[in-house]
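The structure appears below as structure tokens.
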Amino acid sequence: MPVDFTGYWKMLVNENFEEYLRALDVNVALRKIANLLKPDKEIVQDGDHMIIRTLSTFRNYIMDFQVGKEFEEDLTGIDDRKCMTTVSWDGDKLQCVQKGEKEGRGWTQWIEGDELHLEMRVEGVVCKQVFKKVQ
């Protein structure tokens with residue numbers, strides 16, 4: 001049985017986020033606003049079905065998917081692109097590949113203790129985020 005990501009997570013670390021957004025061609029005003037936010041993550045997992053809600057005072061983003069099945073992801077509100085996304089298990093980690101206009105786009109997510117780690121990648125730029133489980 002894979003690890004269970006279910007829970008409510010508060011952001012502790014947001015390293016290199018503005019550079020990540022720049023690599024996605026997000027305009028400077030939105031980058032500055034987004035860099036000030038400390039979004040929470042609410043994750044509901046039922047086997048290989050996952051709903052990941054990224055919640056902030058500025059904008060919310062919901063990702064609803066089945067692990068191992070490719071789907072079209074609408075990134076309106078992030079960088080206004082669509083991509084074909086596949087999330088797969090790699091041991092106890094979730095690996096995401098987002099195929100679209102930007103090369104090398106995706107993320108890896110895993111748990112260490114009571115912390116959720118998220119590494120987002122695009123065109124060689126890496127953003128590292130850490131969240132603490134609060135419930």
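Note that Cβ sites are derived from N, Cα and C of the backbone, with glycine treated the same way.
Original residues throughout; no substitutions modelled.
Lifted from Swiss-Prot, the feature list:
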type: BINDING; residues: LYS41, MET63, GLN109; note: all-trans-retinol binding site
type: MUTAGEN; residues: ARG22 to Ala; note: No effect on retinol binding. Abolishes interaction with STA6 and the ability to enhance STA6-mediated vitamin A uptake
type: MUTAGEN; residues: LEU30 to Ala; note: Decreases cellular retinol uptake and impairs retinol storage
type: MUTAGEN; residues: ARG31 to Ala; note: No effect on retinol binding. Abolishes interaction with STA6 and the ability to enhance STA6-mediated vitamin A uptake
type: MUTAGEN; residues: LYS32 to Ala; note: No effect on retinol binding. Abolishes interaction with STA6 and the ability to enhance STA6-mediated vitamin A uptake
type: MUTAGEN; residues: LYS41 to Leu; note: Strongly decreased affinity for retinol. Further decrease in affinity for retinol; when associated with L-109
type: MUTAGEN; residues: ARG59 to Glu; note: Decreases cellular retinol uptake and impairs retinol storage
type: MUTAGEN; residues: GLN109 to Leu; note: Strongly decreased affinity for retinol. Further decrease in for retinol; when associated with L-41
Going by C-alpha positions, which of the recorded positions (ARG22, LYS41, ARG59, MET63, GLN109) is nearest ARG31 (mutagenesis position)?
ARG22
Just to be sure I understand the packing, how many Cβ atoms besides its own are within 10 Å of the Cβ of LEU30 (mutagenesis position)?
15
A correct count of other C-beta atoms within 10 Å of the C-beta of ARG22 (mutagenesis position) gives 16
What are the non-local neighbours of LYS41 (mutagenesis position), defined as same-chain residues 6+ apart in sequence with CB under 8 A from its CB?
TYR8, TRP9, MET11, ILE52, ARG53, THR54, LEU55, LEU116, PHE131
Determine, for the all-trans-retinol site, the additional residues of the same chain whose CB lies within 8 Å of the mean position of the CB atoms of LYS41, MET63, GLN109; present them in sequence order.
PHE5, ILE43, MET50, ILE52, THR54, LEU94, TRP107, LEU116, LEU118
Rounded to whole angstrom, what's the largest C-alpha distance between any two of LYS41, MET63, GLN109, listed as binding all-trans-retinol?
14
Secondary structure at MET63 (all-trans-retinol binding site) (DSSP, helix/strand/coil)?
strand
Which of the mutagenesis positions ARG22, LEU30, LYS32, GLN109 has its Cα nearest to the Cα of ARG59 (mutagenesis position)?
LEU30
Residues near GLN109 (mutagenesis position) in space but at least six apart in sequence (CB under 8 A)
PHE5, LYS93, LEU94, CYS96, LEU116, HIS117, LEU118, GLU119
Among ARG31, LYS32, ARG59, the most crowded of the mutagenesis positions [Cβ within 10 Å]
ARG31
Using C-alpha atoms only, work out the spacing between LYS32 (mutagenesis position) and ARG22 (mutagenesis position) and round it to an integer in Å.
10
